[in-house]
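J.: Sharing the feature lines straight out of Swiss-Prot:
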- T172 to S: No effect on urea channel activity (MUTAGEN)
- T334 to V: Nearly abolishes urea channel activity (MUTAGEN)
- T334 to S: No effect on urea channel activity (MUTAGEN)
Amino acid sequence: MDDNPTAVKLDQGGNQAPQGRGRRCLPKALGYITGDMKEFANWLKDKPQALQFVDWVLRGISQVVFVSNPISGILILVGLLVQNPWCALNGCVGTVVSTLTALLLSQDRSAITAGLQGYNATLVGILMAIYSDKGNYFWWLLFPVSAMSMTCPVFSSALNSVLSKWDLPVFTLPFNMALSMYLSATGHYNPFFPSTLITPVTSVPNVTWPDLSALQLLKSLPVGVGQIYGCDNPWTGGIFLGAILLSSPLMCLHAAIGSLLGIIAGLSLSAPFEDIYAGLWGFNSSLACIAIGGTFMALTWQTHLLALACALFTAYLGASMSHVMAVVGLPSGTWPFCLATLLFLLLTTKNPNIYKMPISKVTYPEENRIFYLQSRKRTVQGPL
């Protein structure tokens, strides 16, 4: 026979090699833009300072949802522009001013480059614009936004010096402190910077269960994620979920689950449907679910269940704090998320599967789990 089987195999292998290389190149390329984009950060180290600063600002915008990824920051910025360009502008101004202030105060450079000195001011700028009673494009508002953004690195540094003793993050406590201070100092009747009037509930809400809309409930899931940035547009919430997904699929999953649990909590307390549809029950629980479900605790099925419990607890705490703080005319912000999640992180247990990540090692859930498994392996092999 003239046929050479060996030659045929070699020929087939030669034709398949480029396809195999293509399949290998795709995951490698995705590796450069997913996670925390560490390779990109290393590449920027010898580049112009202005380019590095843009990277820090974009990471700061995305750090609100525990993501340190400039591309995710761009996507989130796009989502903010879809929602309201004025809010997006205030958020950017806050992030830039806060990052510059941290540089002037000689704060930890690694925290600045990771965006950890910008994210609180992102929320400060956005929420100050939302609660302003002057409406959009009241340009004088940029002055108090800049002033309050300058306080964020101060609050962060002070809180970190205390919380670091327990190896705890500051979360969005600086944002809550800055926003509460500003709104309580100005109020609804301030002649220069009036804020939206917030009043406690004084009557029984009209909740008619047959009017409950399944479509609106479905929309409220991405809206709950969007409300982390004060956005009530479902498309914006979807963009935010995409930005989180780019960095970490596990974070995206927990963000969606947390928002869903917030909806369930709202329905269980017969909350006004308008509040549930607007995502007001979902954003704190979404943040809590992300934080416990793999970010500040290594992801196991035990910590996954703990994240679900924390999300529900946060939603109910949010309802409680909203009623209490409305008495003094203030929003609850992300106080419920901060307090509930810090409480869960202080949990002590002898279960090795509930592993709290050292703050210095926290990145994103997939990488955190690898660190946890390696640490556990070293612990097992240590005595040998």
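Using N, Cα and C of the backbone, Cβ positions are placed for all residues, glycine too.
Where a substitution is noted, the model still shows the residue that was there originally.
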J.: Determine the Cβ neighbour count for T334 (mutagenesis position): the number of other Cβ atoms within 10 Å of its Cβ.
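T.: There are 26 such Cβ atoms around T334 (mutagenesis position).
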J.: Could you round the CA separation between T172 (mutagenesis position) and T334 (mutagenesis position) to a whole angstrom and send it over?
T.: 7
J.: Near T172 (mutagenesis position), how many other Cβ atoms are within 10 Å of its Cβ?
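T.: Total other Cβ atoms inside 10 Å, all chains included: 26.
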J.: How would DSSP class T334 (mutagenesis position) in three states?
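T.: In the DSSP reduction, T334 (mutagenesis position) maps to coil.
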